[in-house]
Amino acid sequence: MGTTWRSPGRLRLALCLAGLALSLYALHVKAARARNEDYRALCDVGTAISCSRVFSSRWGRGFGLVEHVLGADSILNQSNSIFGCMFYTIQLLLGCLRGRWASILLILSSLVSVAGSLYLAWILFFVLYDFCIVCITTYAINAGLMLLSFQKVPEHKVKKP
């Protein structure tokens, strides 16, 4: 009936920690690039493979949408990496809960993250014409978390008449 704690599972833990680490790395790269325009990140392999260019683009904040809808000063106009950190933390915490609502929230948040990943992948390839190793890896992590979320849907017992 109620919600109880459980282990999130090794795979969910690994995916969430990897996603969190990549999101924190993206924040670091963006901050370093803001301080020094000549900063070259480890993920900057060439002119068409540059994560720092992607993170510093207008689509690197609020998915490129928040500023135009809510304004540049909106609290939601944050680096996409901030949303990533929040998402991976929520996924890990919800993965520790056993209950119907936790499962529903896991699935819904996973679907939103995959939709966001598809949108950002489209921007990455067809607008920025770039290849971001960190971005592609987070998209794969999001897809993996979505698959895990669908596997973890609890079977509810049906009362026999």
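Counting starts with 1 at the first residue shown.
Yeah, the Cβs are placed from backbone N, Cα and C, and that goes for glycine too.
Keep in mind the model shows the original residues, not the substituted ones.
Residues annotated as (S)-warfarin binding site in Swiss-Prot: Asn80, Tyr139. The annotation that Swiss-Prot gives for the naturally occurring variant Leu120 to Gln reads: Identified in warfarin-resistant animals; strongly reduces enzyme activity; abolishes inhibition by warfarin. Among the natural variants in Swiss-Prot, Leu128 to Gln has the note: Identified in warfarin-resistant animals; moderately reduces enzyme activity; decreases inhibition by warfarin. The residue drawn here is the original one. The note that Swiss-Prot attaches to the published mutagenesis Cys132 to Ser is: Loss of enzyme activity. One entry in Swiss-Prot concerns the mutagenesis experiment Cys135 to Ser. Its note says: Loss of enzyme activity. Annotation source Swiss-Prot lists phylloquinone binding site at Cys135, Tyr139. One entry in Swiss-Prot concerns the natural variant Tyr139 to Phe. Its note says: Identified in warfarin-resistant animals; strongly reduces enzyme activity; abolishes inhibition by warfarin. Under its natural variant entries, Swiss-Prot includes Tyr139 to Cys with the note: Identified in warfarin-resistant animals; strongly reduces enzyme activity; abolishes inhibition by warfarin.
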Of Asn80, Leu120, Leu128, i.e. the recorded positions, those within 10 Å of Tyr139 (variant position) when Cα atoms are compared: Leu120
Distance [Cα-Cα, Å, rounded] between Cys132 (mutagenesis position) and Asn80 ((S)-warfarin binding site): 14
Distance, Asn80 ((S)-warfarin binding site) to Leu120 (variant position) (CA atoms, angstrom): 10
Cβ neighbours of Leu120 (variant position) where a neighbour is any other Cβ within 10 Å: 22
Rounded to the nearest Å - Cα separation of Asn80 ((S)-warfarin binding site) and Leu128 (variant position): 16
Cys132 (mutagenesis position) in three-state DSSP notation: coil
Between Cys135 (mutagenesis position) and Leu128 (variant position): CA-CA distance (Å): 13
Other C-beta atoms that fall within 10 angstroms of the C-beta of Cys135 (mutagenesis position): 24
Other C-beta atoms that fall within 10 angstroms of the C-beta of Asn80 ((S)-warfarin binding site): 23
